[in-house]
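These come from Swiss-Prot:
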| type | residues | note |
| --- | --- | --- |
| DOMAIN | 15-293 | domain 'Protein kinase' |
| BINDING | Ile21, Gly22, Val23, Gly24, Val25, Ser26, Ala27, Ser28, Val29, Lys45 | ATP binding site |
| ACT_SITE | Asp139 | active site, proton acceptor |
| MUTAGEN | Asp157 to Asn | Loss of activity |
| MUTAGEN | Ala192 to Thr | In blus1-2; loss of stomatal response to blue light |
| MUTAGEN | Glu194 to Lys | In blus1-1; loss of stomatal response to blue light |
| MUTAGEN | Ser348 to Ala | Loss of stomatal response to blue light |
Amino acid sequence: MARNKLEFPLDAEAYEIICKIGVGVSASVYKAICIPMNSMVVAIKAIDLDQSRADFDSLRRETKTMSLLSHPNILNAYCSFTVDRCLWVVMPFMSCGSLHSIVSSSFPSGLPENCISVFLKETLNAISYLHDQGHLHRDIKAGNILVDSDGSVKLADFGVSASIYEPVTSSSGTTSSSLRLTDIAGTPYWMAPEVVHSHTGYGFKADIWSFGITALELAHGRPPLSHLPPLKSLLMKITKRFHFSDYEINTSGSSKKGNKKFSKAFREMVGLCLEQDPTKRPSAEKLLKHPFFKNCKGLDFVVKNVLHSLSNAEQMFMESQILIKSVGDDDEEEEEEDEEIVKNRRISGWNFREDDLQLSPVFPATESDSSESSPREEDQSKDKKEDDNVTITGYELGLGLSNEEAKNQEGEVVGFDKDLVLEKLKVLKKSLEHQRARVSIIIEALSGDKEEKSREEELLEMVEKLKIELETEKLKTLRADKDSVLG
């Protein structure tokens with residue numbers, strides 16, 4: 001006998017908002033209780049219809065998709081209704097938030113591999129179900145994978161999902177599963193090559209690519225670089241946030257030191273997902289049979305090793321908002337500039353190094369790039385293909401260079417003010433060293449413990465202490481002078 005579906009009220013008065021737990025460009029997510037349902041805790045996604053890029057029909061499609069799908073790894077919508085100029089979507093509350101928030105708050109260098117396998121297998125179950133139902137998700141990433149305190153994992157956010165076919169046989173005797181989508185949707189970091197070049201069309205395998213990028217995101221703590229900000233923007237971001245845009249510096253550097261080791265099965269699985277040719281990528285169903293998932297742990301394992309010590313979703317959101325406010329908002333011009341670069345500098349391909357689980361983007365040549373390469377450049381290009389451990393050039397490091405300007409394999413950059421950049425980076429390095437010294441002084445003062453330091457670090461701290469004392473004396477002198485004048 002079918003179980004009766006709970007009927008949630010379609011009235012805002014029936015819900016009591018507790019706190020905000022997420023925010024986006026056109027939507028906010030709240031923790032709330034449904035009063036008529038014995039104060040059941042729910043999540044409410046409030047979409048501003050005036051701010052949303054999607055039209056009302058698209059939003060209705062999202063909520064319809066969420067309500068019709070039934071799978072333990074899919075986040076269902078209980079109901080949806082309009083409140084003033086907002087669409088409220090009532091959903092289950094996932095107390096640990098998204099995998100993105102978990103990784104960024106507690107595992108910035110990436111999750112342990114045995115935990116990654118659990119999260120990925122649960123997500124893959126959801127993708128397999130979606131594809132069986134004729135749906136592409138089109139925006140698979142850690143931010144759309146939600147986790148509850150019991151370890152349950154649910155794939156969410158169907159704002160850009162699409163039905164690629166009706167799972168029935170047409171009158172001609174062939175299914176319409178061969179239909180391919182051509183509109184661009186999703187987040188640039190996770191976009192499959194065929195989605196970027198959407199004029200060629202794409203299908204279910206685009207989700208498999210995004211799944212592979214998500215695996216890298218969980219392994220390294222962030223997705224691979226997808227666009228190159230200009231030099232000014234890069235330096236500004238380094239100074240303001242210390243969130244380096246040059247992904248390869250952080251990841252390949254740590255790999256060389258041996259800090260991150262990945263099993264052969266994991267590397268092979270990711271490699272299959274990141275095949276350039278979508279026809280060579282396995283289906284979600286086939287991928288579930290890969291050896292990487294064979295000895296996968298249970299949900300209780302991630303509860304014990306990942307979730308038990310985490311802050312809850314509302315605390316993580318509050319902490320993230322405090323961090324954002326502390327570093328200040330980015331300049332609007334910079335954001336517009338970066339958006340334009342994302343638009344105009346889409347990736348044309350990827351170079352995947354399976355040995356250290358790294359993915360480097362390849363960008364199409366710009367108008368300023370020469371259409372013909374010199375023999376020397378062609379030789380260098382051949383060398384680069386033969387050597388997996390080539391020197392990272394200024395282009396790859398995100399210094400705002402064109403592809404042509406960064407061809408030199410020895411790191412030499414043409415048409416680039418190297419001295420100016422070096423000068424700015426040295427100033428930044430010095431500033432960071434002084435900040436580190438100050439932090440060490442504060443830690444020592446609060447804890448009473450003395451860390452083992454190198455001679456250079458001791459000298460830096462000594463200089464910093466003298467500076468602080470000098471600043472204090474200056475303030476005392478100024479106050480004394482002011483008092484004498486007033487007296």
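Each position is counted from 1, following the chain as shown.
Glycine too: its Cβ is placed from the backbone N, Cα and C atoms.
None of the listed substitutions appears in this model.
There are 21 other CB atoms within 10 A of the CB of Asp157 (mutagenesis position), with all protein chains counted. Distance from the CA of Asp157 (mutagenesis position) to the CA of Val29 (ATP binding site) is 12 Å. Confidence in the domain 'Protein kinase' (15-293), given as mean pLDDT, stands at 77. In the three-state DSSP scheme, Ile21 (ATP binding site) is classed as strand. Each of the binding-site residues Ile21, Val23, Val25, Ala27, Val29 was scored by the other Cβ atoms within 10 Å of its Cβ; the lowest score goes to Val25. In this structure the alpha carbons, written CA, of Asp157 (mutagenesis position) and Val23 (ATP binding site) are 13 Å apart.
Comparing Val23 (ATP binding site) with the residue listed as 'active site, proton acceptor', their Cα atoms are 17 Å apart once rounded. When the record's ATP-binding residues Ile21, Gly22, Val23, Gly24, Val25, Ser26, Ala27, Ser28, Val29, Lys45 are compared pairwise by CA position, the greatest distance found is 14 Å. The separation of the residue listed as 'active site, proton acceptor' from Ile21 (ATP binding site), Cα to Cα, is 20 Å. There are 21 other Cβ atoms within 10 Å of the Cβ belonging to Asp139 (active site, proton acceptor).
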